[in-house]
Amino acid sequence: MAETAPLRVQLIAKTDFLAPPDVPWTTDADGGPALVEFAGRACYQSWSKPNPKTATNAGYLRHIIDVGHFSVLEHASVSFYITGISRSCTHELIRHRHFSYSQLSQRYVPEKDSRVVVPPGMEDDADLRHILTEAADAARATYSELLAKLEAKFADQPNAILRRKQARQAARAVLPNATETRIVVTGNYRAWRHFIAMRASEHADVEIRRLAIECLRQLAAVAPAVFADFEVTTLADGTEVATSPLATEA
């Protein structure tokens, strides 16, 4: 029976910052938040911190977000390695064009033992889960049968890598949308804020909403001042949403 895959989001990279030694400025933050502040102050050469309300990094970044000076947020980035996510969910994810992606290739990686991601609407129903996993098993059996026949069909292809690729890219047509995929996603702070505003909404599909909220929690640990305006709440159905009055970019 097909194994199910839980969502897992792992932080794998974040911006470092090296302050220029010839600039008369210090800050109480490091990494991406420090870089964002530096970029903002570079616009106005406000190294002396003339405004007490923006003298701290948190105060400065909150002001940046309040006034909509979002371009400076684009200098700092975070990368996640995401597993336990369905192919149907990544079809929505990759519509966010300001991110960079590197995704598992079904042309090079065989899917005979691929896991499935249970849609949120089926998680609490054993009968529905059983129907789903049976369908996934049938699809994988058909995939394996097609793969064997396609490899035989392309047996005259002398390049073994190309032969297997040709077979897999045709056989994958029968794999379900619930098939697990794995993907590296990199985005700058502005892009992540936009993603969360769009996909942590109650109007988003629950699977990608869960992804957005888990990313938000980890982003808030990396750059609290940049993401602190988002509030996570629970709806009547038990699912979570995240909203912010300052997330103004549609």
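Each Cβ is built from the backbone N, Cα and C atoms, and glycine gets one as well.
Small disclaimer: the values here were computed from a predicted structure and weren't measured.
Long-range Cβ neighbours of R199 (active site, involved in ionization of N3 of dUMP, leading to its activation) (same chain, at least 6 residues apart, Cβ-Cβ under 8 Å): E92, I208, R209, L211, A212. Per Swiss-Prot, the feature active site, involved in ionization of N3 of dUMP, leading to its activation maps to R199; the stated evidence is sequence analysis.
Taken residue by residue with DSSP, H194 (FAD binding site) is part of a helix. Under a cutoff of 8 A between CB atoms, and with a sequence separation of 6+ in the same chain, the neighbours of H194 (FAD binding site) are H96, H98, A247, E249. Annotated FAD binding site per Swiss-Prot: S71, R95, H96, R97, Q103, N188, Y189, R190, H194, in sequence order.
The dUMP binding site annotation in Swiss-Prot covers R87, E92, L93, I94, R95, Q103, L104, S105, Q106, R107, R172, R199.
In this model, the domain 'ThyX' (7-233) carries an average pLDDT of 97. What Swiss-Prot lists as domain 'ThyX' is 7-233.
Under mutagenesis, Swiss-Prot gives H69 to E with this note: Loss of catalytic activity since it is not able to complement an E.coli thyA deletion mutant. Neighbour density for H69 (mutagenesis position): within 10 A of its CB lie 15 other CB atoms from the protein chains shown. According to DSSP, H69 (mutagenesis position) sits in a coil region rather than a helix or strand.
Cβ neighbour count for R95 (mutagenesis position): 10 (other Cβ atoms within 10 Å of its Cβ, all protein chains included). For the published mutagenesis R95 to K, Swiss-Prot gives the following note: Still able to complement an E.coli thyA deletion mutant.
Among the sequence features in Swiss-Prot, the mutagenesis site R95 to A or D is noted as follows: Loss of catalytic activity since it is not able to complement an E.coli thyA deletion mutant.
Counting only same-chain residues six or more apart in sequence, none has a Cβ lying under 8 angstroms from the Cβ of S105 (mutagenesis position). Here the residue is the original one, but Swiss-Prot notes a mutagenesis experiment at this spot, S105 to E: Loss of catalytic activity since it is not able to complement an E.coli thyA deletion mutant.
Nearest neighbour of R87 (dUMP binding site) by Cα distance, taken over the recorded positions H69, S71, R95, Q103, Y189: Q103. Across the binding-site residues listed here (L93, L104), the residue whose Cβ sits among the most other Cβ atoms within 10 Å is L93.
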